[in-house]
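Visitor: Pasting in a structure now, in structure tokens, and then I'll have a few things to ask.
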Amino acid sequence: MATFKDACYHYKKLNKLNSLVLKLGANDEWRPAPVTKYKGWCLDCCQYTNLTYCRGCALYHVCQWCSQYNRCFLDEEPHLLRMRTFKDVVTKEDIEGLLTMYETLFPINEKLVNKFINSVKQRKCRNEYLLEWYNHLLMPITLQALTINLEDNVYYMFGYYDCMEHENQTPFQFVNLLEKYDKLLLDDRNFHRMSHLPVILQQEYALRYFSKSRFLSKGKKRLSRSDFSDNLMEDRHSPTSLMQVVRNCISIHIDDCEWNKACTLIVDARNYISIMNSSYTEHYSVSQRCKLFTKYKFGIVSKLVKPNYIFSSHESCALNVHNCKWCQINNHYKVWEDFRLRKIYNNVMDFIRALVKSNVNVGHCSSQESVYKYVPDLFLICKTEKWSEAVEMLFNYLEPVNVNGTEYVLLDYEVNWEVRGLVMQNMDGKVPRILNMNDTKKILSAMIFDWFDTRYMRETPMTTSTTNQLRTLNKRNELIDEYDLELSDVE
């Protein structure tokens with residue numbers, strides 16, 4: 001069992017405060033929680049194991065045994081995980097509060113050590129100091145933490161994590177915050193704790209302390225779509241489905257600016273127990289709208305593009321072409337269940353075809369053209385440089401004419417009514433016969449921004465907001481979209 005989990009198991013028997021704070025799921029209890037193949041460290045009990053999704057943020061950071069408590073590091077309730085979670089900027093004073101909490105919950109003194117030794121020796125053949133019997137006394141106090149960057153906030157989940165060398169399949173990365181504190185002071189704390197242990201255990205304690213307090217921080221990982229579970233969605237088959245979030249709260253709401261002060265509540269045991277007795281849960285339905293999910297969807301669309309359509313003469317829109325091996329697209333992919341992506345794909349391809357037909361003498365959709373390789377990138381609006389380069393290459397392929405230092409292309413081929421409306425909306429109420437580079441970029445981006453305006457999107461889904469932020473957005477009625485009514489961003 002993990003050292004931190006062992007310590008919680010044994011120390012929770014000390015007093016009423018510890019029994020409330022150090023409650024973790026035991027490994028010998030089977031729980032009907034979905035196990036995933038994601039390997040990493042459970043933020044609740046710090047053990048390395050298979051992780052399942054959190055019902056508070058949709059990230060994979062909880063093991064099957066701890067999932068029964070539904071704790072999230074973004075909760076308002078000051079449970080142990082929340083008290084170990086800090087937000088940047090972390091000050092020396094904040095770390096002092098964390099260390100004081102550790103000393104309060106996991107004390108080591110002569111009386112306590114003798115109590116644990118006598119408890120172990122009551123069992124047969126346990127006169128030796130085997131490490132597995134005294135694992136709970138071998139947890140040093142370190143500033144080892146797992147970190148993650150969510151929106152503009154960096155979170156640090158302090159704890160004692162074993163097996164740091166193992167594969168990490170989560171977006172959380174190990175950092176050492178020893179430089180934010182005094183190295184000698186931390187050494188002194190641990191040497192004092194260690195002095196109460198038998199010599200054999202002192203050696204192991206020292207080895208663990210230095211290995212977990214002198215390591216180099218790893219670089220931060222970038223979040224990806226696969227880091228978030230789909231299990232919180234109301235309807236996994238609906239692309240506009242809301243996500244159900246559950247957060248643990250308390251009656252006395254703590255402001256986010258006091259985030260790092262949560263660990264200091266443990267000092268007043270009576271007050272802390274009173275606060276925990278007022279705990280309750282809040283449920284929120286939030287939109288999955290964010291750049292991370294949008295980038296993922298458009299990445300799939302870009303791989304399914306049939307660029308030959310822009311040279312074709314098919315009367316039907318791009319997604320409805322049949323019996324043409326060059327233009328027919330496989331529309332059975334789940335991504336096409338999103339009506340917004342269907343509209344965008346059809347409109348962008350129709351507009352590009354109008355530009356090509358207006359400026360280039362082409363024959364049939366079976367022709368092989370150099371511009372094909374840039375067409376998929378026209379849907380990668382989140383990758384600004386790549387998207388701009390694709391538009392420029394398309395524009396140059398159309399052989400623009402230079403007029404007074406500005407290059408123009410023609411637009412005199414028929415477009416569908418929806419594209420016509422979008423062009424008029426962005427070109428002062430009319431459909432121009434000639435377009436320059438900026439006009440082309442403006443129209444193509446507008447077709448995507450009409451439904452996915454990435455300029456004003458969050459980077460990550462709202463499930464990564466703090467409980468106070470969710471509460472505020474809910475009061476403003478800003479947690480959900482109107483996409484189910486087929487209303488666009490513009491409307």
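Using the three backbone atoms N, Cα and C, a Cβ is placed for every residue, glycine included.
Sharing the feature lines straight out of Swiss-Prot:
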MUTAGEN   CYS54 to Ala  90% loss of IRF3 binding. Complete loss of IRF3 degradation
MUTAGEN   HIS79 to Leu  95% loss of IRF3 binding. Complete loss of IRF3 degradation
MUTAGEN   HIS136 to Leu  70% loss of IRF3 binding. No effect on IRF3 degradation
Visitor: Between HIS136 (mutagenesis position) and CYS54 (mutagenesis position), how far is it from one CA atom to the other, in Å?
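Guide: With the alpha carbons as reference points, the distance is 27 Å.
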Visitor: When neighbour density is defined as the number of other C-beta atoms within 10 angstroms of a residue's C-beta, which of the mutagenesis positions HIS79, HIS136 has the lowest density?
Guide: HIS136
Visitor: Under 8 Å Cβ-Cβ from CYS54 (mutagenesis position), six or more apart in the same chain: what's there?
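Guide: TYR60, HIS61, VAL62, SER67, ASN70, CYS72 - these are the non-local Cβ neighbours of CYS54 (mutagenesis position), listed in sequence order.
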Visitor: For CYS54 (mutagenesis position), name the DSSP secondary structure in the helix/strand/coil scheme.
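Guide: It is coil.
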